[in-house]
Amino acid sequence: MAKKVAVLAVNPVNGCGLFQYLEAFFENGISYKVFAVSDTKEIKTNSGMVLIVDDVIANLKGHEDEFDALVFSCGDAVPVFQQYANQPYNVDLMEVIKTFGEKGKMMIGHCAGAMMFDFTGITKGKKVAVHPLAKPAIQNGIATDEKSEIDGNFFTAQDENTIWTMLPKVIEALK
């Protein structure tokens, strides 16, 4: 039986990255639910398209056991994350990431996804692919220059243009 995936979409989210995951999951019969890293289900893509997703991240807290994997879908919200780190939805984001990681669930992400995983301490000793500008921020994991890395339960890609290099392995692991 296919696994169930919690997809985190920051606001704004990179639509190119988000929809690669969603379309691949849909086409392969993998169940997913999209959670806005926001206080509302209405978010935007980097290009301004309005999306209404399934739920908000606050409602994922405490329900981590209902999912087998977590996707962090990056976007323009990440470069300004530090300015908004104390917002309840970003506090929830970090708690949810840490909980999924500590439970050994599949951790999937691109661009700054590995950096967000690393901030929680769950990447210790794991090879991760991350956006080149975020590479110096990796303190626990091992940042590489590869387009994507798969190390244990971590599936990471440098950016939305390299998700395709890991997506077949992500789908295989989720089926």
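Glycine residues also receive a Cβ, built from the backbone N, Cα and C atoms like all the rest.
One entry in Swiss-Prot concerns the mutagenesis experiment Cys74 to Ala. Its note says: Loss of Zn(2+) binding. Decreases thermal stability. No effect on the binding of flavin derivatives. Listed in sequence order, the residues of the same chain lying 6 or more apart from Cys74 (mutagenesis position) and placing their CB within less than 8 Å of its CB are Val10, Val13, Asn14, Gly17, Gly109, His110, Cys111, Ala112, Gly113, His131, Asp159, Glu160. Cys74 (mutagenesis position) falls within neither a helix nor a strand when secondary structure is assigned with DSSP, and so counts as coil.
As annotated by Swiss-Prot, Zn(2+) binding site applies to Cys74, Cys111, with the evidence given as experimental evidence.
Annotation of the published mutagenesis Cys111 to Ala in Swiss-Prot: Loss of Zn(2+) binding. Decreases thermal stability. No effect on the binding of flavin derivatives; the original residue is retained in the structure shown. Taken residue by residue with DSSP, Cys111 (mutagenesis position) is part of neither helix nor strand, so it is coil.
Per Swiss-Prot, riboflavin binding site is recorded for Asn161, Trp164, and the stated evidence type is experimental evidence. Taking all protein chains in view, 14 other C-beta atoms sit within 10 angstroms of the C-beta of Asn161 (riboflavin binding site). DSSP gives Asn161 (riboflavin binding site) a coil state; it is part of no helix or strand.
Summarising the environment of Trp164 (mutagenesis position), the number of other Cβ atoms within 10 Å of its Cβ, over all protein chains shown, is 13. Looking at Swiss-Prot, the entry for mutagenesis of Trp164 to Phe says: No effect on the binding of flavin derivatives; however, riboflavin dissociation rate is increased. No effect on homodimerization. No effect on thermal stability.
Here the residue is the original one, while Swiss-Prot reports the published mutagenesis Trp164 to Ala with the comment Loss of binding of flavin derivatives. No effect on homodimerization. No effect on thermal stability.
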